[in-house]
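**Q** Have a look at the structure that comes next, please.
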Amino acid sequence: MSLLTEVETPIRNEWGCRCNDSSDSLVVAASIIGILHLILWILDRLFFKCIYRFFKHGLKRGPSTEGVPESMREEYRKEQQNAVDADDSHFVSIELE
């Protein structure tokens, strides 16, 4: 006898969804969490460079420059900009000639 004849097939009324109560609070909460997760994932993929630079450098503008000569301020600004530019070095820049 074949194994296929031994397998029980479900009857027609068991094919439907057993959880017909979609207004269950757990189902609603899971749906909301799933949608929020999807939105955050899409935003992360679109703006990952900005987001991670923000977390790395934060809102800090650096130490106070009160009483510091302008030449030293400019040197500090260049140094900070070079540090930010070095962070972008893992992106490949292709120039076509």
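Glycine is no exception: its Cβ is also placed from the backbone N, Cα and C atoms.
Nope, none of those substitutions made it into this model, it's the original residues.
Per Swiss-Prot, the features are:
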VARIANT   Asp21 to Gly  In strain: isolate A/Philippines/2/82/BS
VARIANT   Ile39 to Thr  In strain: isolate A/Philippines/2/82/BS
VARIANT   Phe54 to Arg  In strain: isolate A/Philippines/2/82/BS
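Neighbours and distances for these, please.
**A** Within 10 Å of the C-beta atom of Ile39 (variant position) sit 10 other C-beta atoms, taking all shown protein chains into account.
Secondary structure at Phe54 (variant position), taken from DSSP and collapsed to helix, strand or coil, is helix. Sequence-distant neighbours of Phe54 (variant position) (same chain, 6+ apart, CB under 8 A from its CB) do not exist here.
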